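Read the structure below first, then the notes.
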Amino acid sequence: MALRVAAFDLDGVLALPSIAGVLRHTEEALALPRDFLLGAFQMKFPEGPTEQLMKGKITFSQWVPLMDESCRKSSKACGASLPENFSISEIFSQAMAARSINRPMLQAAAALKKKGFTTCIVTNNWLDDSDKRDILAQMMCELSQHFDFLIESCQVGMIKPEPQIYKFVLDTLKAKPNEVVFLDDFGSNLKPARDMGMVTILVRDTASALRELEKVTGTQFPEAPLPVPCSPNDVSHGYVTVKPGIRLHFVEMGSGPAICLCHGFPESWFSWRYQIPALAQAGFRVLAIDMKGYGDSSSPPEIEEYAMELLCEEMVTFLNKLGIPQAVFIGHDWAGVLVWNMALFHPERVRAVASLNTPLMPPNPEVSPMEVIRSIPVFNYQLYFQEPGVAEAELEKNMSRTFKSFFRTSDDMGLLTVNKATEMGGILVGTPEDPKVSKITTEEEIEYYIQQFKKSGFRGPLNWYRNTERNWKWSCKALGRKILVPALMVTAEKDIVLRPEMSKNMENWIPFLKRGHIEDCGHWTQIEKPAEVNQILIKWLKTEIQNPSVTSKI
């Protein structure tokens, strides 16, 4: 029978360095006998303090004095000398602080889950009521988002290597032993699983374990794995009514300073799937919004409902309804225009602003914006989008074709006739009826976009393009203003529409602008180069938001 369940230990597998390794190092540093600390922690004393701890019969704070006393008695019995300031609590605090998530192993678990495996964490863990309990809480919070089940010994009253916990795992996952692969860093924990018929992998080092896991599951893990994305079913969804009959849908994760992620055309909150967990883990409250007209947000048909002035006002209302005085606004594509305007017209509500691909382009009050669009060949598709109903019919006819044609890397974006749409009578003219899915998306992800656009249609999203004159007149009111809030511009080398050179004069209007640049990247920056995007954003956010300079910028 084929494997369909993957069970992972926490310490030493999903979290490194292992506590056992730290205890071993401490034994050596204090010149203690081998296994003096490790033996106690590994429950070599049945019904002793550690077994009670792992079964949830006592808490960490109850366990510490018992272990301190046990260690002092053991030291006298074996003639070992403990330092006066010896503290099990301090040793464990240092061990917990040193641990971090083993990203390659987490990526492997995510890849298996994406392939259809049920994934589970099976760990001997404790009820942590210490003053450092937030360390364990943060790790478990992040990991639990990526697994179907979390089985902790302290919650179920059973520990590895007792056989009953493995039976509990099988019952919980509704699996047979020969359908399960189990990974642990202790052979003693694997033996009962192997005796029951599970496939077992002893994790001595991550690389070897992953090679073995690839072999037994028939799954090839990427050499340069992507950040772990969130899925629609694993995030919290919310709604804010910004005016009668109009609501905005958003996805939320994390705590800390608020970040509003704003997507472009034709996208969804889901386009930020690789950024949401990473930014939340970095210490931020992330709100990824379905922009007006998209997905589960309202999509009124009137063109004027999508005027930039109104869209910005509704973003302010969005913040008000959630009780958020200020937020970091990060936008891509059309939402890049929105976030720059938020910084110009509502700077008091903008803690910082960043745009992917879309530069700040102040209007020329002497030249009609439609003339500008007509003068730039690659903007021809925007002229095609102007007539209500025309582009809607083309894009809604076969949405699988639409999204597979749009979401492609810079190397094969030629499927779209962006510079000849009016001449050819469409933006999809000449594209295959059933294009192959690009390497930056999957069939399942394309299906989610289709599902979302079946709710909203393309009328609302296309209406963002149909307020050009109205937006121009409004934006002229900001002529002469400068953006003084912390700001970041991220350019993508191979974006054929929003080219990096279009941003070259931005420092004239944003004197303290920071920059990031991503090579070999096209228009769909967040999903084409998610690791690079995350690195740039988090570095900037930590500098500007979490550790800001005290120097005034005025």
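The backbone N, Cα and C atoms fix where each Cβ goes, glycine too.
Database features, via Swiss-Prot:
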- D9, D11, D185: Mg(2+) binding site (BINDING)
- T123, N124: phosphate binding site (BINDING)
- D333 to G: Loss of epoxide hydrolase activity (MUTAGEN)
- D333: active site, nucleophile (ACT_SITE)
- W334 to F: Slight reduction of epoxide hydrolase activity (MUTAGEN)
- Y381: substrate binding site (BINDING)
- D434 to Y: Slight loss of epoxide hydrolase activity (MUTAGEN)
- H517 to Y: Reduces epoxide hydrolase activity by 50%. Loss of activity; when associated with Y-521 (MUTAGEN)
- C521 to Y: Loss of epoxide hydrolase activity; when associated with Y-517 (MUTAGEN)
- H523 to D, N or Y: Loss of epoxide hydrolase activity (MUTAGEN)
- Q526 to H: Reduces epoxide hydrolase activity by 80%; when associated with T-542 (MUTAGEN)
- W540 to L or S: Reduces epoxide hydrolase activity by 95% (MUTAGEN)
Rounded inter-Cα distance in Å - Q526 (mutagenesis position), the residue listed as 'substrate binding site': 22
Recorded positions compared (D11, D434) - highest count of Cβ atoms within 10 Å: D11
From recorded positions D9, T123, D333, W540, the one whose Cα lies nearest the residue listed as 'substrate binding site': D333
Nearest of the recorded positions (D9, D185, W540) to T123 (phosphate binding site) - Cα to Cα: D9
Environment of D9, D11, D185, the listed Mg(2+) site - residues of the same chain whose CB lies within 8 A of the CB centroid: L10, G12, V13, L14, A15, S18, A20, T123, D184, F186, N189, V203
Neighbouring binding-site residues, C-alpha within 10 angstroms of N124 (phosphate binding site) - of D9, D11, D185: D9, D11
Most Cβ neighbours inside 10 Å, all chains, among the mutagenesis positions H517, H523: H523
Set of same-chain residues at least 6 away whose C-beta sits under 8 angstroms from D9 (Mg(2+) binding site): I121, V122, T123, K160, L183, D184, D185, F186, N189, V203
Those recorded positions, out of D11, D434, H517, C521, H523, W540, that come within 10 angstroms of D333 (mutagenesis position) at the Cα: H523
Which recorded positions sit within 10 Å of W540 (mutagenesis position) - Cα, from D11, W334, D434, H517, C521: none
Inter-residue C-alpha distance, D11 (Mg(2+) binding site) and C521 (mutagenesis position) (nearest angstrom): 37
Candidate with the highest Cβ count within 10 Å, taken from the recorded positions D185, D333: D333
